[in-house]
Amino acid sequence: MLSLRPYEFWFVTGSQHLYGEEALKQVEEHSMMIVNELNQDSVFPFPLVFKSVVTTPEEIRRVCLEANASEQCAGVITWMHTFSPAKMWIGGLLELRKPLLHLHTQFNRDIPWDSIDMDFMNLNQSAHGDREYGFIGARMGVARKVVVGHWEDPEVRERLAKWMRTAVAFAESRNLKVARFGDNMREVAVTEGDKVGAQIQFGWSVNGYGIGDLVQYIRDVSEQKVNELLDEYEELYDIVPAGRQEGPVRESIREQARIELGLKAFLQDGNFTAFTTTFEDLHGMKQLPGLAVQRLMAEGYGFGGEGDWKTAALVRLMKVMADGKGTSFMEDYTYHLEPGNEMILGAHMLEVCPTIAATRPRIEVHPLSIGGKEDPARLVFDGGEGAAVNASLIDLGHRFRLIVNEVDAVKPEHDMPKLPVARILWKPRPSLRDSAEAWILAGGAHHTCFSFAVTTEQLQDFAEMAGIECVVINEHTSVSSFKNELKWNEVFWRGR
């Protein structure tokens, strides 16, 4: 996985001076105990840092400004141990630019029935202190995540951890650079979009580079580096027999290794974490990048085919949310319309990430009927099984829309010996008919990011952080209600 900045999350506890210094001391001790205990749990991908118990408007505003200024702080987690009058929070929340999570918990799990007294009641007031704080968030329209439950509950911790990954993806988004090799596939609509608007909305820098720039990097790769990478291929993957001996198949694999090394060097030199290619712009290259793209995706790079820079950026961000696991560029390719067993076969010309593989990938070389170049090497495998999501980001002109479909990936019932690409089979929720109808009504693209590891909740959280629309298609979706949701959303987003 591509390395990330050493991010951290700030834990800030709200209180007030009404209860005396002894109570505030206990609030601080409890807060530190919670943070220390949470940091011992390996579920958390980044450390929590206890900042302070804040009791005045000045303290609150100061910590929010400090969070904004910190490159390490990826988000702020707030909790009201006692009652904390929420007018004190207005100045700070007006300034805060980092993702905000409101943890509605309390230090003790159970009521101490035999010993509870008013001292206990005055100290442990989260039940109404967090409601006061929640009101000001609603009154101000603050984008925030609310997680409810005892801090020792594994489900609460899991939700916190996933939100952390999403907040880090949002932080990465603000500095994300996409390299476009060539332009979009000609005459295609959905892969187009407002790159200036995307930089304003998400922080993405999206720029194009001539194929000649990449070709020079490929030519500069040493044969020693190519041979070392070929040795790595032989350790990680099955290889067709012809690819293990000198000849045209071996040379095709060698060329993909050269492309991988050159492409990676270009991306590293420019600090790019996502990129696009297109089969219509390959002048000077021997092959369309296939195996090379698959392996770079497995390292955490975002990718989009046919110049699809929005999906490339989305794949990168979902890779961050997923910690690099089980996430790939994808395309709805063809349908299986057997009554009662409708499924979608997802694939692409070459570029499906091996992190979603159920079987050991196999390097194969086959002709590619488009692009007019030599036969490219690629990894071929069947995808895994389990609950997953497909996500698409589209540009509607006046706003971006994120569309999420929950799906269930299934094991293929039949072999596909003549299909020379990586593939995965899934059943969309609530059904192929209703999901496809809703997807088309929403304008969802044919390119998506498929993930076993990212959840709908994470994608909704990201949309909230980024200030964009998000619609979800799942087992509860009815097309008639979904159509109304799209109409209501149109009014809401045009009015913002």
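From the backbone N, Cα and C atoms, a Cβ is placed for every residue, glycine too.
In this structure the noted substitutions are not present, so the sites keep their original residues.
What Swiss-Prot records for Glu306, Glu331, His348, His447 is Mn(2+) binding site. A simple way to gauge crowding: the CB of Glu331 (mutagenesis position) has 22 other CB atoms within 10 angstroms, across all the protein chains here. The DSSP secondary structure for Glu331 (mutagenesis position) is strand.
In three-state terms derived from DSSP, Phe279 (mutagenesis position) belongs to neither a helical nor a strand segment and is classed as coil. Swiss-Prot documents Phe279 to Gln as a published mutagenesis change and attaches the note Increases KM for L-arabinose.
DSSP assigns Glu306 (mutagenesis position) to a helical segment in the three-state reduction. Under its mutagenesis entries, Swiss-Prot includes Glu306 to Ala with the note: Loss of activity.
Annotation of the published mutagenesis Glu331 to Ala in Swiss-Prot: Loss of activity; the original residue is retained in the structure shown.
In Swiss-Prot, the entry for mutagenesis His348 to Ala states: Loss of activity. The structure shown retains the original residue. Cβ environment of His348 (mutagenesis position): Gly305, Phe329, Met330, Glu331, Tyr333, Val421 lie under 8 Å away, each six or more residues apart in the same chain.
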Pairwise CA distance, His447 (Mn(2+) binding site) versus Phe279 (mutagenesis position), rounded so that it is a whole Å: 15
Additional residues surrounding Mn(2+), by Cβ distance to the Glu306, Glu331, His348, His447 centre under 8 Å: Gly304, Gly305, Asp308, Thr311, Phe329, Met330, Met349, Glu351, His446
Under 8 Å by Cβ from Glu306 (mutagenesis position), same chain, sequence gap 6 or more: Asn184, Met185, Val188, Thr191, Thr276, Thr278, Phe279, Glu280, His447
Local Cβ density at Phe279 (mutagenesis position) - other Cβ atoms counted within 10 Å: 19
